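*Asks:* Copied straight from Swiss-Prot:
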- 69-379: domain 'Protein kinase' (DOMAIN)
- Tyr185 to Phe: Suppresses STK11/LKB1 activation without affecting complex assembly (MUTAGEN)
- His231 to Ala: Inhibits interaction with STK11/LKB1; when associated with A- (MUTAGEN)
- Phe233 to Ala: Inhibits interaction with STK11/LKB1; when associated with A- (MUTAGEN)
- Leu241 to Ala: Inhibits interaction with STK11/LKB1 (MUTAGEN)
- Gln251 to Ala: Inhibits interaction with STK11/LKB1 (MUTAGEN)
- Thr329 to Ala: Loss of STK11/LKB1-mediated phosphorylation (MUTAGEN)
- Thr419 to Ala: Loss of STK11/LKB1-mediated phosphorylation (MUTAGEN)
Amino acid sequence: MSFLVSKPERIRRWVSEKFIVEGLRDLELFGEQPPGDTRRKTNDASSESIASFSKQEVMSSFLPEGGCYELLTVIGKGFEDLMTVNLARYKPTGEYVTVRRINLEACSNEMVTFLQGELHVSKLFNHPNIVPYRATFIADNELWVVTSFMAYGSAKDLICTHFMDGMNELAIAYILQGVLKALDYIHHMGYVHRSVKASHILISVDGKVYLSGLRSNLSMISHGQRQRVVHDFPKYSVKVLPWLSPEVLQQNLQGYDAKSDIYSVGITACELANGHVPFKDMPATQMLLEKLNGTVPCLLDTSTIPAEELTMSPSRSVANSGLSDSLTTSTPRPSNGDSPSHPYHRTFSPHFHHFVEQCLQRNPDARPSASTLLNHSFFKQIKRRASEALPELLRPVTPITNFEGSQSQDHSGIFGLVTNLEELEVDDWEF
């Protein structure tokens with residue numbers, strides 16, 4: 001009799017046994033504050049949101065059976081080409097979803113363990129601004145993860161295809177508010193996200209903001225006690241290096257904590273406002289030195305770019321640097337409007353500049369917490385819910401598909417979406 005268990009069977013047992021038996025218990029365990037924990041509690045608004053948002057309100061779960069899903073077209077690859085992302089239709093309701101299929105036979109044991117951690121976190125977390133997994137199951141030798149299709153794609157998709165010089169400030173405020181609410185919850189649960197960036201911010205057809213990238217989350221709780229710092233370097237993190245804080249990149253004995261995510265929020269704010277991530281295309285060693293030496297990215301506008309540079313063509317400006325003290329040569333980039341003026345001839349509010357400066361403090365202790373940032377003056381301009389305001393602010397962008405929740409069995413036009421879907425960097429979504 002063989003005691004060897006295949007990787008698909010091992011993860012199948014883990015999914016069925018651990019999630020069913022320990023799911024609710026884990027929600028209670030990690031939701032409690034560890035003894036002696038003196039960290040700041042979440043603000044009242046966030047706490048109310050967490051308390052009132054029941055598991056049933058996240059989204060109805062789908063049946064964990066491959067036959068319930070009609071795979072329509074491949075819209076992306078990822079996880080070192082072991083993952084295929086499909087647009088699919090959930091047959092019982094006709095709703096269009098995203099199905100992420102991972103070939104477990106080709107995964108190393110380390111990858112399987114990595115995936116187990118992601119699935120555990122997906123069951124543990126329950127928040128309106130965190131992407132919910134509608135179903136997770138094994139089909140043949142593949143792990144299937146089902147999520148709702150995000151019709152606006154990611155924030156990175158938006159800046160790559162429509163807002164090449166950056167988004168408007170109010171839209172960014174709505175997006176970052178959703179991200180900070182998710183981070184406030186994640187930190188309250190004792191985790192560090194470690195992968196906040198525009199491609200991990202998804203926007204649904206109705207303008208709701210979701211934070212994804214759960215695969216990189218790390219628990220700061222060990223043996224029931226919250227650790228002051230952690231030292232683990234994120235696996236498979238090559239694509240996220242520009243967003244990582246100096247203390248994470250430094251990998252020394254001082255370690256890092258949840259404040260490292262706040263630095264990533266600051267970098268993401270610059271990414272959304274400038275149309276590209278700071279430290280873009282910079283070698284990893286140089287990037288580390290820049291961050292350790294205190295080089296701080298900024299919002300590119302009339303207050304940070306010298307007036308003489310604003311009269312130059314974009315090809316001779318700081319357009320692609322994201323750093324206020326460097327002059328780079330780059331190819332011209334299209335602007336949002338028809339005006340021939342410099343794309344960064346604009347002015348962001350002092351509140352937005354201060355918000356970014358606070359997030360990018362070199363000393364982690366000087367950075368505000370997520371709950372504190374939610375009360376920052378930058379967000380005072382928000383007057384409506386994101387679901388009401390964001391679709392208007394994203395115009396002329398329209399959702400890629402309006403099939404979400406449809407009961408129709410008619411697929412006419414669905415394959416006409418393929419061209420648009422291929423423009424999305426779905427392999428970066430990481431749900």
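Positions of Cβ are set from backbone N, Cα and C atoms, glycine also.
Just tell me what is around each of these and how deep it sits.
*Replies:* The 10 Å shell around the Cβ of Tyr185 (mutagenesis position) contains 25 further Cβ atoms across the protein chains shown.
There are 13 other Cβ atoms within 10 Å of the Cβ belonging to His231 (mutagenesis position).
Annotation for Phe233 (mutagenesis position): spatial neighbours Val248, Gln251, criterion Cβ-Cβ under 8 Å with sequence separation of six or more.
Listed in sequence order, Leu249, Ala284, Met287 are the same-chain residues six or more apart from Leu241 (mutagenesis position) with CB atoms under 8 A from its CB.
In the three-state DSSP assignment, the secondary structure recorded for Gln251 (mutagenesis position) is coil.
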*Asks:* Including all protein chains displayed, how many Cβ atoms other than that of Gln251 (mutagenesis position) lie within 10 Å of its Cβ?
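*Replies:* I get 13 for this one.
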*Asks:* State the three-class DSSP label for Phe233 (mutagenesis position), counting H, G and I as helix, E and B as strand, and everything else as coil.
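*Replies:* Phe233 (mutagenesis position) sits in coil per DSSP, no helix or strand.
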*Asks:* Which whole-number value in Å describes the distance between the Cα atoms of Tyr185 (mutagenesis position) and His231 (mutagenesis position)?
*Replies:* 21
